[in-house]
Amino acid sequence: MSGIALSRLAQERKAWRKDHPFGFVAVPTKNPDGTMNLMNWECAIPGKKGTPWEGGLFKLRMLFKDDYPSSPPKCKFEPPLFHPNVYPSGTVCLSILEEDKDWRPAITIKQILLGIQELLNEPNIQDPAQAEAYTIYCQNRVEYEKRVRAQAKKFAPS
C-alpha cells in the first residue's frame, strides 16, 4: 500500500471527524483483525431537504486505489439507486470521479460526498449510466419523482 495514499486518507479521516456536513457519514471499514482499512470507507449521503430525495439516507462505498490521490476513489451505492447517473452496479457516474475528466488530487472526501448529493437531485442527462431511470427522467418527470420519493422512504434511517 502506498504511504502517500494512507497518509492522505488519515488526514481526510481526521478532517472529517473534526468537521463534516450534518447527516453525512464517512467511516473507514475494519479489517478482520480489527485494524482500520483506510482504503475502503462506508459512507452515507442524506437526501437534500426540499427535494424528492429528502428523508432518505443512501449508503455508498468509497474504494481507494494505491495511487490515490492521483486517481479518484470508486464510489458505489449499496444497494444501487434508481438514478440516471448511477450504473446498474451502483457505481456513480460523475465527472469529478473520473481521472480523465474533472478529478483533481486536491478534491476531498467531503467535496465528493457533497457533489454526489447535488447530483442526486440534478442528474447530468449528457452522461446517462442507467437506461430506465434516464428514460423516465426525460419522458415523465412526475413518475420519476414518485419513484425517487418511494426510494427515499425505503432508505429512511430507522
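Note: Cβ is positioned from N, Cα and C throughout, glycine not excepted.
Residues annotated as active site, glycyl thioester intermediate in Swiss-Prot: Cys93. Remark: Cys93 (mutagenesis position) has Asn85, Val86, Tyr87, Asn124, Asp127, Pro128, Ala129 as non-local neighbours, by Cβ distance under 8 Å and separation of at least 6 in sequence. When secondary structure is read from DSSP and collapsed to three states, Cys93 (mutagenesis position) falls in the coil class.
Taken from Swiss-Prot, the feature domain 'UBC core' applies to 4-157.
Quoting Swiss-Prot on the mutagenesis of Phe22 to Ala: Impairs binding to RANBP2. In the three-state DSSP classification, Phe22 (mutagenesis position) falls within coil. Cβ neighbour count for Phe22 (mutagenesis position): 5 (other Cβ atoms within 10 Å of its Cβ, all protein chains included).
What Swiss-Prot notes for the published mutagenesis of Val25 to Ala is this: Impairs binding to RANBP2. Within its own chain, Val25 (mutagenesis position) has Glu42, Cys43, Ala44, Leu57 as residues 6 or more apart in sequence whose C-beta sits under 8 angstroms from its own.
What Swiss-Prot notes for the published mutagenesis of Val27 to Ala is this: Impairs binding to RANBP2. Sequence-distant neighbours of Val27 (mutagenesis position) (same chain, 6+ residues apart, CB-CB distance under 8 A): Trp41, Glu42, Cys43.
Cβ neighbours within 10 Å of Glu42 (mutagenesis position), excluding its own Cβ and spanning all shown chains: 15. While the structure shown retains the original residue, Swiss-Prot records the mutagenesis experiment Glu42 to Ala with this note: Slightly impairs binding to RANBP2.
Among the mutagenesis experiments that Swiss-Prot reports, Lys48 to Ala is described with the note: Slightly impairs binding to RANBP2. In the three-state DSSP scheme, Lys48 (mutagenesis position) falls into the coil class. Cβ neighbours of Lys48 (mutagenesis position) (same chain, under 8 Å, six or more residues apart in sequence): Glu54, Gln117, Glu118, Leu120, Asn121.
Listed in Swiss-Prot as a mutagenesis experiment, Glu54 to Ala is described as follows: Slightly impairs binding to RANBP2. In the three-state DSSP classification, Glu54 (mutagenesis position) falls within coil.
Under its mutagenesis annotations, Swiss-Prot gives Asn85 to Gln the following note: Impairs catalytic activity. Its Cβ placed at the centre, Asn85 (mutagenesis position) has 25 other Cβ atoms within 10 Å.
Quoted from Swiss-Prot, the note attached to the mutagenesis of Tyr87 to Ala states: Impairs catalytic activity. In the three-state DSSP assignment, the secondary structure recorded for Tyr87 (mutagenesis position) is coil.
Quoted from Swiss-Prot, the note on mutagenesis experiment Cys93 to Ser is: Loss of enhancement of sumoylation by RWDD3. No effect on RWDD3 protein levels.
For the published mutagenesis Asp127 to Ala, Swiss-Prot gives the following note: Impairs catalytic activity.
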* Structure fact -> Here the 10 Å Cβ neighbour count for Glu54 (mutagenesis position) comes out at 15
* Asked: For Val27 (mutagenesis position), which DSSP three-state class applies?
  -> strand
